[in-house]
Amino acid sequence: MGPRIGPAGEVPQVPDKETKATMGTENTPGGKASPDPQDVRPSVFHNIKLFVLCHSLLQLAQLMISGYLKSSISTVEKRFGLSSQTSGLLASFNEVGNTALIVFVSYFGSRVHRPRMIGYGAILVALAGLLMTLPHFISEPYRYDNTSPEDMPQDFKASLCLPTTSAPASAPSNGNCSSYTETQHLSVVGIMFVAQTLLGVGGVPIQPFGISYIDDFAHNSNSPLYLGILFAVTMMGPGLAFGLGSLMLRLYVDINQMPEGGISLTIKDPRWVGAWWLGFLIAAGAVALAAIPYFFFPKEMPKEKRELQFRRKVLAVTDSPARKGKDSPSKQSPGESTKKQDGLVQIAPNLTVIQFIKVFPRVLLQTLRHPIFLLVVLSQVCLSSMAAGMATFLPKFLERQFSITASYANLLIGCLSFPSVIVGIVVGGVLVKRLHLGPVGCGALCLLGMLLCLFFSLPLFFIGCSSHQIAGITHQTSAHPGLELSPSCMEACSCPLDGFNPVCDPSTRVEYITPCHAGCSSWVVQDALDNSQVFYTNCSCVVEGNPVLAGSCDSTCSHLVVPFLLLVSLGSALACLTHTPSFMLILRGVKKEDKTLAVGIQFMFLRILAWMPSPVIHGSAIDTTCVHWALSCGRRAVCRYYNNDLLRNRFIGLQFFFKTGSVICFALVLAVLRQQDKEARTKESRSSPAVEQQLLVSGPGKKPEDSRV
């Protein structure tokens, strides 16, 4: 048997010089005693603090590349004609490969070189990020109207009300789609699904191996702080992803193949598509660089010196013969595949893959019988469902609800929401360490944080903008006759059914899908100092024939986006107070040998019950609020207009539902912990008089038989 970290109460051994030379590939030769730690001169990589730093940077880069898709989800929808349900499914495919392997990799992590496995996974994540950009390079240039973007005057003319004989030729319509066009669409979408799956597979070893590695070799009192720092730095990844998305989406999607005459779109145009693919290249490079140090960390490293000194001081007064006998690994017979300790089941470390598959269902069921483990995981499932839906669709929600650009929405989220998440995680970790919170204290902190989060979520139902009037869609034709989608005023026009070039009547604040649907037959460009403004004139369907302005109507309540996001950020910070204490409830509730497996089971449930279904659930709910769909080759593509009031109620309502579930679970956790604490004190008070009486009978120099206090 090679050197291993023993149960609580044993001093960990340090590999000898021969083993150190081959560390990570071979175990220590059986029977050889390890030298004292000061006899070994460890390299700079034999430092758990350095590992915490490197792992924080890697998880930051990993979440940056996975979070970048969420920052550009609405842009990808417009570029490839996807519904919110499909884009939510695309985002959740990150978890498919991860879920299929997480438990097995977590268990067999005790046999492999964990840092190197983390490095290999990071390399796969970087390659998946590069694959994610491939659809951009194999697709045709983006067409934002029925004409080529290389001819701006033709672009303006294509949307005018013109007789059928003089109308410009349109691009392939819904009834004129070739099989090649549909096949190409399916191919590029399929590539993105494969890339997302590989992204999840590569991330399998990163978090569970890193958490268990830190908790194995860090001082017990430092572990909460280290994990708090790890999670806090990690959460900067999505924040950087949204900041990167804000920059990239200000660039036109085909920046690498811009036409000579430029384009007629501006960033405020609803047809604008930013360079979503460019951020994946940058994030993939960051992950590849962060993976390099992991190939130099050892398989095992000595515990921190404070841990060794602490154990030497307390071993003599806390380790009873009964405890040593209970924790001794020699108590397990060679044929046993599992053993029960402290309510959880530990799998023997010498199982084969087939044996592991056979014994895992029983281990899983017995693990879930532990009430604290089950309730904490269920509460984290609710929190993760809320976080997955919010992270995936909050940028799109802000765009639609407050009529702001995708770039500005990402900037606000990156500057407000994610810093608050970091603050919440750090404060939670510091409170656990400074207050020396035990299980009951951790449970109380989790419940308090979620109750406050739920309270500050109530005003979100009432902060938002109603949908502006759209002729023929949301406009009441009974109040204003002649403004339906195909009125008699535009019968002579040859308006494309699938056209989309919105214009706004400033006097009535009514929006039309195209200038043709407003009956406009001409256009003018007014040059200004900073930009040019396009007006469409001679509009037969507009009241008094007023000119209409190119672009959607501006929202009258866009200023509410900042108060809305401040409340969201405050709720996120309060919810993240529970992050570190809930993890400590799981890590401190299992044996050291069970930690990797317990974390693996935890993440398996989070992915199966939260990160996989939640984006699809939120996307489906968003799709039900759509009032006008774009069509592509006869199929429903991207949504162009939503019912904003219904969108707000359903999106925030889902968030409120998951927060309520988390509050209920944490309340049950606290109740169970208090009951267990009460029973333990009662048992201790009852057993103390019996022990004292037995000591008097046995004499001062004898110990009571079968004492397990």
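Quick reminder: no glycine exception, Cβ is built from N, Cα and C everywhere.
These features come from Swiss-Prot:
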type    : residues      : note
DOMAIN  : 483-543       : domain 'Kazal-like'
MUTAGEN : Phe51 to Ala  : Decreased E1S transport; decreased cell surface expression; no change in Km and Vmax values. Decreased taurocholate transport
MUTAGEN : Leu53 to Ala  : No change in E1S transport
MUTAGEN : His55 to Gln  : Decreased low- and high-affinity transport of E1S
MUTAGEN : Ser56 to Ala  : Decreased E1S transport
MUTAGEN : Ala61 to Val  : Decreased E1S transport, no change in cell surface expression, increased Km value and decreased Vmax value for E1S transport activity. Decreased taurocholate transport
MUTAGEN : Gln62 to Ala  : Decreased E1S transport, no change in cell surface expression; no change in Km value and decreased Vmax value for E1S transport activity. Decreased taurocholate transport
MUTAGEN : His475 to Gln : Increased high-affinity transport of E1S; decreased low-affinity transport of E1S
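All features noted in Swiss-Prot, drawn onto the structure.
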| residue | record | Cβ contacts under 8 Å, 6 or more apart |
| --- | --- | --- |
| Phe51 | mutagenesis position | Phe45, Pro115, Gly210, Tyr213, Ile214, Phe217, Phe297, Met301 |
| Leu53 | mutagenesis position | none |
| His55 | mutagenesis position | Ile118, Gly210, Tyr213, Ile214, Leu230 |
| Ser56 | mutagenesis position | Ile229, Leu230, Val233, Thr234 |
| Ala61 | mutagenesis position | Ala122, Gly237, Ala283, Ala286, Val287, Leu289, Ala290 |
| Gln62 | mutagenesis position | Ala122, Val125, Gly203, Ile206, Gly237, Val287, Ala290 |
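Across the domain 'Kazal-like' (483-543), DSSP assigns 4 helix, 22 strand, 35 coil. Taken together, the residues in the domain 'Kazal-like' (483-543) have a mean pLDDT of 78 on the 0 to 100 scale.
When secondary structure is read from DSSP and collapsed to three states, Phe51 (mutagenesis position) falls in the helix class.
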